[in-house]
Amino acid sequence: MDVCLSSAQQPGRRGEGLSSPGGWLEAEKKGAPQKDSTGGVLEESNKIEPSLHSLQKFVPTDYASYTQEHYRFAGKEIVIQESIESYGAVVWPGAMALCQYLEEHAEELNFQDAKILEIGAGPGLVSIVASILGAQVTATDLPDVLGNLQYNLLKNTLQCTAHLPEVKELVWGEDLDKNFPKSAFYYDYVLASDVVYHHYFLDKLLTTMVYLSQPGTVLLWANKFRFSTDYEFLDKFKQVFDTTLLAEYPESSVKLFKGILKWD
């Protein structure tokens, strides 16, 4: 089995508690040589280390408990640290569906060196899969989610992906021009999963989706449809994006859409 994990901490049983994300990141940044499964020092560690030192360290939320859950996509075993204490620390059905689609359509999507931003990345599964497929990924979410997100990204991509994912704060609809100026940031794909549910920020979410979409940008959005407000959002989405239903997953009530921003 091909496992894409840092040797700093090997995966344990499903549901086994893990150490603090911040503590693991600090240990990685001290420069201890990385070893392969035979105990040999990896030659690539010197190339990765400068990137680690340049990372912004996000302080993890101190949830009472974490569990680790095992997934397999793109030929890799992926271990995600999750907590049921936060919506943003759990892998939801839309993320699973989107990962499945990315895996099954990898050749068509051609993520190799593509610039990708994920909205509402949560614990990071979708961003990890996109990174494994070769993309340059920026994973975004609210501040309290970023510590665990960064932990999972580094844990599953360090030394086994072409590009180390970046983590950035993104509050929907706020400071977009300042934090993501169009002159400096262009994305081939914008990814989102289960970002639409019963909350009060749907208009700001749509504003953010529109802002991040430039000519040539493809938005892939997977969502479990639970409430009437989900369909109301979809109607608004279709007004500003040329929308294609790419896949449906009846067992989980997830629909996956492709959106291209309308420019006329």
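Every residue gets a Cβ built from N, Cα and C, even glycine.
Experimental mutagenesis at this site is recorded by Swiss-Prot as Trp92 to Ala, annotated: Abolishes methyltransferase activity; when associated with A-197. Under the three-state DSSP scheme, Trp92 (mutagenesis position) falls in the coil class. Sequence-distant contacts of Trp92 (mutagenesis position), defined by Cβ-Cβ distance under 8 angstroms and a gap of at least six in the same chain, are Gly122, Ser193, Asp194, Lys224.
Annotation for Ala121 (S-adenosyl-L-methionine binding site): same-chain Cβ neighbours under 8 Å, separated by at least 6 residues, are Ser127, Ala139, Thr140, Asp141, Val145, Leu149. Annotated S-adenosyl-L-methionine binding site per Swiss-Prot: Trp92, Gly120, Ala121, Gly122, Asp141, Trp172, Ser193, in sequence order.
What Swiss-Prot notes for the published mutagenesis of Asp141 to Ala is this: Abolishes methyltransferase activity. Within 10 Å of the C-beta of Asp141 (mutagenesis position) we count 26 further C-beta atoms, all protein chains included.
Looking at Swiss-Prot, the entry for mutagenesis of Tyr197 to Ala says: Abolishes methyltransferase activity; when associated with A-92. Cβ neighbours within 10 Å of Tyr197 (mutagenesis position), excluding its own Cβ and spanning all shown chains: 17.
Of the recorded residues, Gly120 (S-adenosyl-L-methionine binding site) and Tyr197 (mutagenesis position) place their C-alpha atoms 12 Å from one another.
Counting other Cβ atoms within 10 Å of each Cβ, the binding-site residues Gly120, Gly122, Trp172, Ser193 show the lowest value at Trp172.
Rounded to a whole value, the Cα-Cα separation of Tyr197 (mutagenesis position) and Trp172 (S-adenosyl-L-methionine binding site) is 14 Å.
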